[in-house]
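> Structure incoming, see below.
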Amino acid sequence: MKTLLTILTVGSLAAHTTVDTSGLLQHVKFQSSNFENILTWDGGPASTSDTVYSVEYKKYGERKWLAKAGCQRITQKFCNLTMETRNHTEFYYAKVTAVSAGGPPVTKMTDRFSSLQHTTIKPPDVTCIPKVRSIQMLVHPTLTPVLSEDGHQLTLEEIFHDLFYRLELHVNHTYQMHLEGKQREYEFLGLTPDTEFLGSITILTPILSKESAPYVCRVKTLPDRTWAYSFSGAVLFSMGFLVGLLCYLGYKYITKPPVPPNSLNVQRVLTFQPLRFIQEHVLIPVLDLSGPSSLPQPIQYSQVVVSGPREPPGAVWRQSLSDLTYVGQSDVSILQPTNVPAQQTLSPPSYAPKAVPEVQPPSYAPQVASDAKALFYSPQQGMKTRPATYDPQDILDSCPASYAVCVEDSGKDSTPGILSTPKYLKTKGQLQEDTLVRSCLPGDLSLQKVTSLGEGETQRPKSLPSPLGFCTDRGPDLHTLRSEEPETPRYLKGALSLLSSVQIEGHPVSLPLHVHSVSCSPSDEGPSPWGLLDSLVCPKDEGPAVETEAMCPSAAASELEQSTELDSLFKGLALTVQWES
């Protein structure tokens, strides 16, 4: 046995000595990376430019050598045997034969080769993505020439099951961060913006103790432009807000209503009291016999002054603007009673109603003759005024074409006050009726005389409506008016009490009365001496004419209980009819 071992050792040494001494071929070996197997060799000192090389290979355990196609009699000094040795679980041998001109061939064989054990791992393919405060690293899979049973290429992760990645990040060679894992995506967080970092990625296989060369990437984090974005956003927002504000202000300016002129500033003018609106009712005549025909003629209305609302006993009487209404004027003389003292004359109310003891010139009343006097009513002095005496006077030469009365009684029912009237005040149980005797001439109206009828002599027609058309919004009131004398129970009574309570300023007589049946309906046929008063419009709520009969004093007393609507309308009112000549 010792002899056999000695012979084999000497023979091998002799063979190697023969190959090495030729100087044509040396350093035959496999170089494998990522399972790509390349056979390489070097020429010896005796090799020339015309030396050619041939390559053969075989699998471990086989006796027959296989020639590599494409690697026969070549002058280059490498041959790719990747496809011939792709089974990474097998062992292979390869040999190279060098032939020089005029010399014997020289052959050299490699050691046993296993790609799984002898292959090296290349650096991984990594992409480094810099961010403002982080760096992201993506590892791409590495493909190998090794084919699976189904024919697709295998990756390193599929061949080396224990493979993992090691990542390092260096900052100025003083600070480093480490990450490891089998995943393919990694990110280093918390970095400084606008700073350069050096990263390295290595593949490790613990079982075979393989380690790839590191992949090095130099990357710089992005600068922090957050403040720029914030500032830009704030500027854009401010500009948008400013544009919106300008548009809104422009819209408000365009749609703003114009400022009214100072001439329409009513509050500046009406400084004494707020503006009040009163309801007016105008009596419109529908027939005037004074004209040449029966058609309605233009009519001028006189000024009618109506006393204010009634006040409770003892209260100071004040006139209100809502109690007065002006409806036209006509050129006639002013009549007044003669028995009223001049110092007790009360001027018509002005725009600033005040209860004053002195007579003030009216600010809106027509001009009055020097001898004109107005009825004075002064309950403040506590005087008892005797009723004025009426004497028949001559017929007026000039009478108004027509007149109408408009009254807005804003007061409410209250206890009758103390009044001084131009009419005789009747005692309780007595009734005095005045009849109006009137004469109508073409284009002229004359008032005749006043006939005073005593008790028992009063006869009334069956139909005696109010001789003066009157409109009001106030319902009937059955209370009576009382004077300061306790024996005087009533102020106005009867259908003609209105005309009998009217005093014409500027003339000492009262309005003449005459018993005459006047119809308030404008549809009555036939002309009448009372055509002027017939033409006045009746109240809107007036019904048919109330039938009256001749009454004795007892009948007159019963009539006191049934007051007409006209009595209730003029209750508590001291009427003064004024014509301006």
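Positions of Cβ are set from backbone N, Cα and C atoms, glycine also.
Modelled residues match the original; the substitutions are not represented.
Sharing the record's features from Swiss-Prot:
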{"type": "DOMAIN", "residues": "18-115", "note": "domain 'Fibronectin type-III 1'"}
{"type": "DOMAIN", "residues": "141-221", "note": "domain 'Fibronectin type-III 2'"}
{"type": "MUTAGEN", "residues": "Ser410 to Ala", "note": "Abolishes phosphorylation by GSK3B; reduces stability of the protein"}
{"type": "MUTAGEN", "residues": "Ser414 to Ala", "note": "Abolishes phosphorylation by GSK3B; reduces stability of the protein"}
{"type": "MUTAGEN", "residues": "Lys426 to Arg", "note": "No effect on protein degradation"}
{"type": "MUTAGEN", "residues": "Lys428 to Arg", "note": "No effect on protein degradation"}
{"type": "MUTAGEN", "residues": "Lys449 to Arg", "note": "Degradation-resistant mutant"}
{"type": "MUTAGEN", "residues": "Lys540 to Arg", "note": "No effect on protein degradation"}
> Over the span of the domain 'Fibronectin type-III 1' (18-115), count residues by DSSP class, listing helix, strand and coil in order.
6 helix, 44 strand, 48 coil
> Just to confirm my parser: what is the rounded mean pLDDT across the domain 'Fibronectin type-III 2' (141-221)?
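When the pLDDT values over the domain 'Fibronectin type-III 2' (141-221) are averaged, the result is 92.
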> Across the domain 'Fibronectin type-III 2' (141-221), what are the DSSP residue counts per state (helix, strand, coil)?
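Per DSSP, the residues of the domain 'Fibronectin type-III 2' (141-221) fall into 4 helix, 46 strand, 31 coil.
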